[in-house]
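First up is the structure itself, then whatever we jot down about it.
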Amino acid sequence: MESAIDTHLKCPRTLSRRVPEEYQPPFPMWVARADEQLQQVVMGYLGVQYRGEAQREAALQAMRHIVSSFSLPDGPQTHDLTHHTDSSGFDNLMVVGYWKDPAAHCRWLRSAEVNDWWTSQDRLGEGLGYFREISAPRAEQFETLYAFQDNLPGVGAVMDSTSGEIEEHGYWGSMRDRFPISQTDWMKPTNELQVVAGDPAKGGRVVIMGHDNIALIRSGQDWADAEAEERSLYLDEILPTLQDGMDFLRDNGQPLGCYSNRFVRNIDLDGNFLDVSYNIGHWRSLEKLERWAESHPTHLRIFVTFFRVAAGLKKLRLYHEVSVSDAKSQVFEYINCHPHTGMLRDAVVAPT
């Protein structure tokens, strides 16, 4: 049994774990491993917003343009494509890329092809919305958890290997305990989301400044290779409960500290649905996320269902990744998006 925290990220604890040293988890789970070379990763959520069937093809073309830009020098190591409908009834396509080298991501973002497209006046007149939500956590600022050991999705795809069975799971507080930084840091938030350019109510170009320790969770489900019994388990038992919880956070998450919640379905380049989905949630802090997870009936139902089936999973692939990041390592930029998109809803106007 291994610790979720890799050897080179271990340090003397000043903050204790939630369980005693002799704790034994009830079923096996694994985490992604990377060597000491990995100092920081970049998680880029690049969105296209549209409304209704009339704009769908133009939105797909814009999504495909973003994907093609990933083939430029310094593009991401892995990416995926998703669709979701938000709380305001808008459709959103997201291209999600992961870089294991922040300098490469910076070069890509500043390249003429990428920068000129984003800053072009054409973006303002196409009838589509665009957004960039980028977080770059350091190695000690994120954790992963998988119920399987191969072909890891998301940030796991830029890591080097999979751990052996790990200790820190199956109890409330285990998410925090898997963060290397949790050994010495409570990961408390600073400040508020602030509008630093533009006006969300007017649309156009808007830039939001984040704050330290925004928590970002991606929690995924892959039933593409599952056989009939597991497909039924997911579609009939897990999904309805999951959908209820995720819709609740999408529509009612603000008082709980949830800035944005999107339950997305993976798609191909033509917009066809795949049998893969995940939830992506931005929270004011890890503590706010924990409080909801440990106490709200919608998540408790999800947790109980997972506990009941976890030990018997064969081809149904369930996982999550959670990170916090520094304000200086975040980008939140929007073009023509409605004012409840992403970080726009909860951002306050910066004092002048």
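Each Cβ is built from the backbone N, Cα and C atoms, and glycine gets one as well.
What Swiss-Prot records for H320 is active site, and it gives a curator's inference as the kind of evidence. For H320 (active site), the number of other Cβ atoms no farther than 10 Å from its own Cβ, over all displayed protein chains, is 17.
Swiss-Prot lists S219, H320 with the feature aliphatic aldoxime binding site. For the recorded site, H320 (active site), the DSSP three-state label reads strand.
H299 (heme b binding site) carries a helical DSSP state (H, G or I). The Cβ of H299 (heme b binding site) has G245, W292, A293 as same-chain neighbours under 8 Å, each 6 or more residues away in sequence. Per Swiss-Prot, heme b binding site is recorded for H299.
Annotation of the mutagenesis experiment E143 to A in Swiss-Prot: Retains 95% of wild-type activity with butyraldoxime as substrate. Under a cutoff of 8 A between CB atoms, and with a sequence separation of 6+ in the same chain, the neighbours of E143 (mutagenesis position) are A4, V31, M175, R178, F179, P180, E321, V322, S323. In the three-state DSSP scheme, E143 (mutagenesis position) falls into the strand class.
R178 (mutagenesis position) carries a helical DSSP state (H, G or I). Under the heading of mutagenesis, Swiss-Prot lists R178 to A and annotates it as follows: Retains 19% of wild-type activity with butyraldoxime as substrate. Significant decrease in heme content.
One entry in Swiss-Prot concerns the mutagenesis experiment S219 to A. Its note says: Loss of activity. DSSP assigns S219 (mutagenesis position) to a strand in the three-state reduction.
Around the Cβ of S219 (mutagenesis position), 20 further Cβ atoms fall within 10 Å across all displayed protein chains. What Swiss-Prot notes for the published mutagenesis of S219 to C is this: Retains 2% of wild-type activity with butyraldoxime as substrate.
Among the mutagenesis experiments that Swiss-Prot reports, Q221 to A is described with the note: Retains 96% of wild-type activity with butyraldoxime as substrate.
Long-range neighbours of N279 (mutagenesis position) (same chain, six or more residues apart, CB within less than 8 Å of its CB): I217, R218, S219, G220, L242, M246, N261, R262, F263, V264. Here Swiss-Prot notes a mutagenesis experiment, N279 to A, with the remark: Retains 53% of wild-type activity with butyraldoxime as substrate.
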(message) Cα-Cα, whole number of Å: Q221 (mutagenesis position) versus H320 (active site)?
(response) 9
(request) Determine the Cβ neighbour count for Q221 (mutagenesis position): the number of other Cβ atoms within 10 Å of its Cβ. (result) 20
